[in-house]
Each structure stands twice: as structure tokens, then as C-alpha cells.
Amino acid sequence: DNWWPKPPHQGPRPPRPRPKP
């Protein structure tokens, strides 16, 4: 399933840290 050009992968995105009060 690589018949369509995909953007370069930069690895898995880390979860956004929740802002602590």
C-alpha cells in the first residue's frame, strides 16, 4: 500500500502534556 506518495514520517507523535494548574 505504497502506491501514493506519503509525507515523510517523523516517528510517532508524543502525547501532548496536560497543563497542570
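Cβ coordinates come from backbone N, Cα and C, glycine included.
Keep in mind that what you see is a predicted model, and the values were worked out from it rather than measured.
In the three-state DSSP assignment, the secondary structure recorded for W3 (mutagenesis position) is coil. A sphere of 10 angstroms centred on the C-beta of W3 (mutagenesis position) encloses 4 other C-beta atoms. For W3 to A, Swiss-Prot lists a mutagenesis experiment annotated as follows: Moderate effect on binding to nAChR from T.californica.
For the mutagenesis of K6 to A, Swiss-Prot gives this note: Severe effect on binding to nAChR from T.californica. The structure shown keeps the original residue. Taking Cβ-Cβ distances under 8 Å and a sequence separation of 6 or more, K6 (mutagenesis position) has no neighbours in its chain.
A mutagenesis experiment is reported in Swiss-Prot for this position, P7 to A, and the note states: No effect on binding to nAChR from T.californica. Of all Cβ atoms in the shown protein chains, 5 besides its own fall within 10 Å of the Cβ of P7 (mutagenesis position).
Here the residue is the original one, while Swiss-Prot reports the published mutagenesis P14 to A with the comment Moderate effect on binding to nAChR from T.californica. Note: P14 (mutagenesis position) has no non-local neighbours, i.e. no same-chain residues 6+ apart with C-beta under 8 A of its own C-beta.
Every protein chain considered, the tally of other Cβ atoms within 10 Å of the Cβ of R16 (mutagenesis position) stands at 6. Classification of R16 (mutagenesis position) by DSSP places it in coil, neither helical nor stranded. For R16 to A, Swiss-Prot lists a mutagenesis experiment annotated as follows: Moderate effect on binding to nAChR from T.californica.
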Practice task
Taking only the Cα atoms, work out how far R16 (mutagenesis position) lies from P7 (mutagenesis position), in Å, as a whole number.
Solution key: 22
